[in-house]
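Heads up, the thing below is written out as structure tokens.
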Amino acid sequence: MFKSTLNSIIRRPLKGFQLLRGADSSNTRPQSPRASARDVTEKQILRTPSAPTAIPLREIIYRVPSLFPRPLEDSVKDFRDFIKNEDAFQTELLKTLPFYPTPSESKTARLIRTVVDDEGNYINEFCIRPRKTSVPEADLKHLVFIHGYGAGLGFFIKNFEDIPLLDNEWCIHAIDLPGYGFSSRPKFPFEYPRDNIHSVQDWFHERIHTWFSKRNLLNRPEKNIVMAHSLGSYLMALYLQKYKESPSFKKLILCSPAGVSYRDFNNTASEVEKWKPPPWWYVKLWDRNISPFTLVRNFRQLGSKITSGWSYRRFKHILNGDPEQSKRFEALHRYAYAIFNKRGSGEYLLSFALKCGGEPRLSLEQQLFDGKKSDILKNSNCDWLWLYGDDDWMDVNGGLRVSRFLKEKLKQKSNVIIVPHSGHHLYLDNYKFFNNILTKEMQKI
């Protein structure tokens, strides 16, 4: 049983603990001021990326001290602090920003909980506003951040810090998806394969739409941009389908989107041969929602130490510089531990949306961007931007095909950009370029 549980830590995640070879994990190349984002034409065919592959169990055991670097005493303290006040882990991270909780000269920010269903469940939001707006409230523009699988709004900390509010006309909203982060975590009402994916999607979409409505973002949808990452991109593309007659935003930016297309080997035997299906027990764990988060919750005092197997490699090389950045790294690790340790809920969407190994059960290309279904989004009047890291394991070729479909069949604006020196978490790996892209998109609204 322990062997099976430990092996669940190496399932091929969208964002989970990457004790993996070839994954977007530890040492992303440093940013270069001379590098530039790259537009990709729809005629280009790029290397088909491979999903992360697992390290053998024996190697994991041998490398335990280096794989989980959090000191034991710190891990125990994190557990005790979580029991005492789990909400403090979020505020501790956000307090590393220069405008929270005390406003700066130009920005103010606050945490907001918006009730989104009859059971009293809420969506957690971090809202950044200009201290003095230059336009009437109704004319403010809005940028909404939506995270991916297993993540939370705190992972956008480097974007919050640097993205300008452009003439004090913009508000930034970062939300935790229903059942994620510090949003309420009700018992997930679905079970795979008993329930179908469309019911699960509706559960998310209706609550997200209620949040848009209650936050008065539906009054002027032409002033809204949504930036969604990974599995959040998958959800928000399908959200457009559900509310196509009354869209909630003008532009959708899909950051390393999950579930766009099925695996494409470019018809080469070598690529087909390299890909091996996961073993049957691996698939069973995936379908039963046995994840690294299960380990974090069940191992109690060791949960933060287990979390460090992902967080130290993901964040440390980016944030660990001067003392202030080291303080932020510590807060970011503890934040990651807290959201991984909270009750499982929204994360169980994963087994409905994706097969073990990252293949979509129903791809966006099949559901939305098929020639036989060209009328699904034709009235959405939404602009699209597809962002991929140059070392991303999400397949840019699917984004290229879909972008071409949007432009040629639906006559909608769509573009694909590859961000240099970044992987799946490009919003963090190369946040300067990423923030610059978002700022340029904001200027177009």
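The backbone N, Cα and C atoms fix where each Cβ goes, and this holds for glycine too.
Marked as active site, nucleophile by Swiss-Prot: S230.
Other Cβ atoms within 10 Å of the Cβ of D392 (mutagenesis position) number 22 in total over all chains. Taken residue by residue with DSSP, D392 (mutagenesis position) is part of neither helix nor strand, so it is coil. Per Swiss-Prot, active site, charge relay system is recorded for D392 (among others), and the stated evidence type is experimental evidence.
The active site, charge relay system annotation in Swiss-Prot covers H424 (among others), and the record cites experimental evidence as its basis.
Annotation source Swiss-Prot lists domain 'AB hydrolase-1' at 142-430, citing sequence analysis.
One mutagenesis experiment named in Swiss-Prot is W170 to R, and its note says Loss of function. Cβ neighbours within 10 Å of W170 (mutagenesis position), excluding its own Cβ and spanning all shown chains: 23.
Around S230 (mutagenesis position), taking its Cβ as the centre, 24 other Cβ atoms fall within 10 Å, counting all chains. According to Swiss-Prot, the experimentally introduced change S230 to A is described as follows: Abolishes catalytic activity.
For the mutagenesis experiment D392 to A, the note given by Swiss-Prot reads: Abolishes catalytic activity.
When Cβ atoms from all protein chains are considered, those within 10 Å of H424 (mutagenesis position) total 29, not counting its own. H424 to A appears in Swiss-Prot as a published mutagenesis result, with the remark: Abolishes catalytic activity.
Taken residue by residue with DSSP, D429 (mutagenesis position) is part of a helix. Quoted from Swiss-Prot for the published mutagenesis D429 to A: No effect.
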Taken over the domain 'AB hydrolase-1' (142-430), the model's mean pLDDT = 90
Message = Using only C-alpha positions, which one of W170, D392, H424, D429 is spatially nearest S230 (mutagenesis position)? These are the mutagenesis positions in the record.
response = H424
Mutagenesis positions near D392 (mutagenesis position), in sequence order, restricted to W170, H424, D429 and a 10 Å Cα cut-off = H424
